[in-house]
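Engineer: Here's the feature list from Swiss-Prot:
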MUTAGEN   E173 to A  Reduced affinity for Asprosin
MUTAGEN   R186 to D  Reduced affinity for Asprosin
Amino acid sequence: MEPANDTTVTEFILTGLSQTREVQLVLFVIFLSFYLFILPVNILIICTIRLDSHLSSPMYFLLANLAFLDIWYSSITAPKMLVDFFVERKIISFGGCIAQLFFLHFVGASEMFLLTVMAFDRYAAICRPLHYATIMNRRLCCILVALSWTGGFVHSIIQVALIVRLPFCGPNELDNYFCDITQVVRIACANTFLEEMVMIFSSGLISVVCFIALLMSYAFLLTMLKKHSSSGESTSRAISTCYSHITIVVLMFGPSIYIYARPFDSFSLDKVVSVFHTVIFPLLNPIIYTLRNKEVKAAMRKLVNRYIFCKEK
């Protein structure tokens, strides 16, 4: 997508997370460790669910899709951020900025919708166990996942369409380590009140509505489970799982609401919240959603033994 004709800015300067060399090196080691955990673990999750016939239920199909989105979500900002720790002048082209913005909102919104679908899956499994296979059949799962991706795509197109029509004539400095609408809109050479309101309505509304829907669904599930708390270990595990999922929901939607559901003014906490939103959240997803699952862990060990250590068991 090309900028408007009156656009003179061809690149943006990113301020990064810190200007201190020692701090940059520490952050590089930390974020590289996170990224090198996120990529192989999520790839292993996808391969395990794909290759193990015992993990064919809708829940695991949704987990594989979540792992795929996490790979892309973490890869939108992390590689450039890691390279920029060693670059004096951190720049990104106008086209690169628009691409980063597009994929950030595409994958991020898709993940929000997918988390909502996963909450519905948990509701069906816990509250309608006898009808679960009928309700959450493979066809419905594919439709819900496709709708999640489509919703994310439409949302992202709206953000990009609003940005590319704005004129940029300087300054061109973005006070962050990646491109996002909250920084880009602030440096446009025009009155952006209408665009800002549409973006807040779009991004903020998605975040708030999904967040409230998820909290209500998990509150309902916890109420149902605690009524049957005498059922034994399986109920205790389900309650623990719900609390873990609520943690992810808060960590995902809290920063998103803070960033997008308010006027796009600059605050001192913006960069810290952005780190939680783009780095910490993809790190915790596989830990809480998948690696606490005994069936998945057993299947992963089996897969590693078979294909890496060449052992059948």
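Count begins at 1; order follows the chain as displayed.
Backbone N, Cα and C atoms are what each Cβ position is placed from, and that goes for glycine too.
Although substitutions are noted, the structure shown does not include any of them.
Worth saying up front: this structure is predicted, and the values here are computed from it rather than measured.
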Engineer: Of these mutagenesis positions, E173, R186, which scores lowest on Cβ atoms within 10 Å?
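Structural biologist: Taking E173, R186 as the mutagenesis positions, the minimal 10 Å Cβ count falls on E173.
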Engineer: Would you mind reading off the Cα separation of R186 (mutagenesis position) from E173 (mutagenesis position), to the nearest angstrom?
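Structural biologist: Each residue's Cα considered, R186 (mutagenesis position) and E173 (mutagenesis position) end up 10 Å apart.
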Engineer: Secondary structure at R186 (mutagenesis position) (DSSP, helix/strand/coil)?
Structural biologist: helix
Engineer: For E173 (mutagenesis position), which DSSP three-state class applies?
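Structural biologist: E173 (mutagenesis position) sits in a strand per DSSP.
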